[in-house]
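Some notes on the structure that comes next.
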Amino acid sequence: MLLLLPILNLSLQLHPVAALFTVTAPKEVYTVDVGSSVSLECDFDRRECTELEGIRASLQKVENDTSLQSERATLLEEQLPLGKALFHIPSVQVRDSGQYRCLVICGAAWDYKYLTVKVKASYMRIDTRILEVPGTGEVQLTCQARGYPLAEVSWQNVSVPANTSHIRTPEGLYQVTSVLRLKPQPSRNFSCMFWNAHMKELTSAIIDPLSRMEPKVPRTWPLHVFIPACTIALIFLAIVIIQRKRI
């Protein structure tokens, strides 16, 4: 079977599919949440393939004009007699997204259908933080969330530009961080919005700088202040200890 697949791959590119055997796809695009499971399905008419022993099915992931057998998908062979080639992918990951070719072989005849998997992770949990910037009268607002695909961040009704960046997590998700620095105003809230354009999904968080003020941004003590202060404290402690011993 492993030797047969490369030959079939070449045949799929060079020759039209025989009309004697037809594969259909009840669903061509699958949108799946990270961590959930999915079953990719392509169907065929059992009346066109009378010998059960002659039915073979495989799922190949298409990347860079090449196709490789999917190691993440498991064929549910008990569904073949029902005219279904069902491939189960558990605990979907970001790397499972892409295009697949569902190939069904019936004796000397074969056909295939392309299926697409779109993986998403909603930016539902938005962590917010407020820090007071000493000596400026300004606050630093931060919104951070993880998701997939990459989202755009905007701040509603704010003219000050925000500093937005992202990194990839080991799971392949995007960790997006947006930082805004400005002077707070009484009775004014700020809203950061994460727009996932690929999935047409919008999530947001509201920040009230005055009601949820966190501790100030810690100042770094200069060495020329820190060292003398420690020295004086040690001298004072030594004097106290010596006087107690004399008593």
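Just so you know, glycine gets a Cβ as well, placed from its N, Cα and C.
Look at Swiss-Prot and you will find 21-118 tagged as domain 'Ig-like V-type'.
Swiss-Prot gives this note for the published mutagenesis Asp33 to Ser: No effect on PDCD1 binding. Classification of Asp33 (mutagenesis position) by DSSP places it within a strand.
Quoting Swiss-Prot on the mutagenesis of Ser39 to Tyr: No effect on PDCD1 binding. Secondary structure at Ser39 (mutagenesis position), taken from DSSP and collapsed to helix, strand or coil, is strand. Its own atom aside, the Cβ of Ser39 (mutagenesis position) has 15 Cβ atoms within 10 angstroms in the protein chains shown.
According to Swiss-Prot, the mutagenesis experiment Glu41 to Ser carries the annotation: No effect on PDCD1 binding.
Among the mutagenesis experiments that Swiss-Prot reports, Arg56 to Ser is described with the note: Significantly reduces the binding to PDCD1. Arg56 (mutagenesis position) falls within a strand segment according to DSSP.
The annotation that Swiss-Prot gives for the mutagenesis experiment Ser67 to Tyr reads: Significantly reduces the binding to PDCD1. DSSP classifies Ser67 (mutagenesis position) as strand under the three-state reduction.
All protein chains shown were included, and the count of other CB atoms within 10 Å of the CB of Glu71 (mutagenesis position) stands at 7. According to Swiss-Prot, the mutagenesis experiment Glu71 to Ser carries the annotation: Significantly reduces the binding to PDCD1.
What Swiss-Prot says about the mutagenesis result for Ile105 to Ala is this: Abolishes the binding to PDCD1. All protein chains shown were included, and the count of other CB atoms within 10 Å of the CB of Ile105 (mutagenesis position) stands at 22.
For the mutagenesis experiment Asp111 to Ser, the note given by Swiss-Prot reads: Abolishes the binding to PDCD1. Costimulates proliferation and IFNG production of T-cells. In the three-state DSSP scheme, Asp111 (mutagenesis position) falls into the strand class. A simple way to gauge crowding: the CB of Asp111 (mutagenesis position) has 21 other CB atoms within 10 angstroms, across all the protein chains here.
Record note (Swiss-Prot), mutagenesis Lys113 to Ser: Abolishes the binding to PDCD1. Costimulates proliferation and IFNG production of T-cells. The unchanged residue is displayed.
Per-residue confidence over the domain 'Ig-like C2-type' (122-203) averages out at a pLDDT of 94. Swiss-Prot lists 122-203 with the feature domain 'Ig-like C2-type'.
For the pair formed by Asp33 (mutagenesis position) and Ser39 (mutagenesis position), distance between Cα atoms is given as 13 Å, rounded to the nearest Å. Just so you know, of the mutagenesis positions Asp33, Glu41, the Cβ with the fewest other Cβ atoms around it within 10 Å is the one at Asp33.
In this structure, the mutagenesis positions Arg56, Lys113 were compared by how many other Cβ atoms lie within 10 Å of their Cβ, and the smallest count belongs to Arg56. The number of other CB atoms found within 10 A of the CB of Ser67 (mutagenesis position), across every protein chain shown, is 23.
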